[in-house]
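What Swiss-Prot records for this protein:
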ACT_SITE  His23  active site
ACT_SITE  Asp92  active site
BINDING   His151  heme binding site
MUTAGEN   Gly11 to Ala  Strongly decreased acyltransferase activity
MUTAGEN   Pro53 to Ala  Strongly decreased acyltransferase activity
MUTAGEN   Cys57 to Ala  Does not affect acyltransferase activity
MUTAGEN   Ser58 to Ala  Little effect
MUTAGEN   Tyr70 to Gly  Strongly decreased acyltransferase activity
MUTAGEN   Tyr70 to Phe  No effect
MUTAGEN   Ser76 to Ala  Slightly decreased acyltransferase activity
MUTAGEN   Gly85 to Ala  Abolished acyltransferase activity
MUTAGEN   Asp86 to Ala  Decreased acyltransferase activity
MUTAGEN   Arg87 to Ala or Lys  Little effect
MUTAGEN   Lys129 to Ile  Reduced ability to activate HlyA
MUTAGEN   Tyr150 to Gly  Great loss of activity
Amino acid sequence: MNINKPLEILGHVSWLWASSPLHRNWPVSLFAINVLPAIQANQYVLLTRDDYPVAYCSWANLSLENEIKYLNDVTSLVAEDWTSGDRKWFIDWIAPFGDNGALYKYMRKKFPDELFRAIRVDPKTHVGKVSEFHGGKIDKQLANKIFKQYHHELITEVKRKSDFNFSLTG
């Protein structure tokens with residue numbers, strides 16, 4: 001293994017974070033929480049053009065328990081949480097140079113039969129909402145059925161927790 005490869009990846013991702021209006025003012029501690037586990041678990045995509053990074057995406061495969069933990073506090077995941085289950089969550093999606101469409105197409109092709117969710121934050125209100133994404137080959141009706149099952153499992157489990165702070169209403 002080339003020892004410089006992880007450092008090179010970190011450099012590329014840090015460049016993208018610094019170039020992203022959403023990410024550039026986030027603390028370094030969030031970079032460590034969001035990026036290092038993704039690289040360690042090989043749960044990321046880094047798109048380059050002419051050897052320059054243009055887009056980055058990372059995801060965690062969470063258990064239901066860790067999904068609830070993440071929704072309650074997006075800074076709560078530790079390295080082992082990233083590979084704790086089969087419930088896929090996009091953690092970072094960064095395309096500051098107009099390559100969002102290319103990253104979207106790449107991810108749909110890379111994960112043709114997979115489902116993902118993400119917390120998307122409105123940059124003006126700083127309010128987050130859960131969004132759903134699916135691969136390019138999965139049937140939309142099947143995807144919706146599975147997402148509904150995920151929501152049912154999530155809501156059922158959240159109702160059992162007295163310390164959950166995430167709002168279940170829009």
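Cβ atoms are placed via backbone N, Cα and C, with glycine included.
Annotated features, which come from Swiss-Prot, shown on the structure.
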| residue | record | DSSP (3 states) |
| --- | --- | --- |
| Gly11 | mutagenesis position | helix |
| His23 | active site | coil |
| Pro53 | mutagenesis position | strand |
| Ser58 | mutagenesis position | strand |
| Tyr70 | mutagenesis position | helix |
| Ser76 | mutagenesis position | coil |
| Gly85 | mutagenesis position | coil |
| Tyr150 | mutagenesis position | helix |
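Looking only at Cα atoms, His23 (active site) sits nearest to Cys57 among the mutagenesis positions Pro53, Cys57, Lys129.
A Cα-Cα distance of 28 Å separates Pro53 (mutagenesis position) from Lys129 (mutagenesis position). Checked against the residue listed as 'heme binding site', the mutagenesis positions Gly11, Gly85, Arg87, Lys129 differ in C-alpha distance, with Arg87 being the nearest. Between the CA atoms of Gly11 (mutagenesis position) and Tyr150 (mutagenesis position) there is a gap of 35 Å.
In sequence order, Asn34, Val35, Ala38, Gln43, Tyr44, Val45, Phe90, Ile91, Asp92 constitute the residues six or more apart from Ser58 (mutagenesis position) in its chain with CB-CB distances below 8 Å. In the structure shown, across all protein chains, Arg87 is the one of the mutagenesis positions Arg87, Lys129 with the greatest number of other Cβ atoms within 10 Å. In sequence order, Arg87, Leu115, Arg117 make up the list of same-chain residues 6 or more apart from Tyr150 (mutagenesis position) whose Cβ falls under 8 Å from its Cβ.
Scoring each of the recorded positions (Asp86, Asp92) by how many neighbouring Cβ atoms lie within 10 Å, the top position goes to Asp92.
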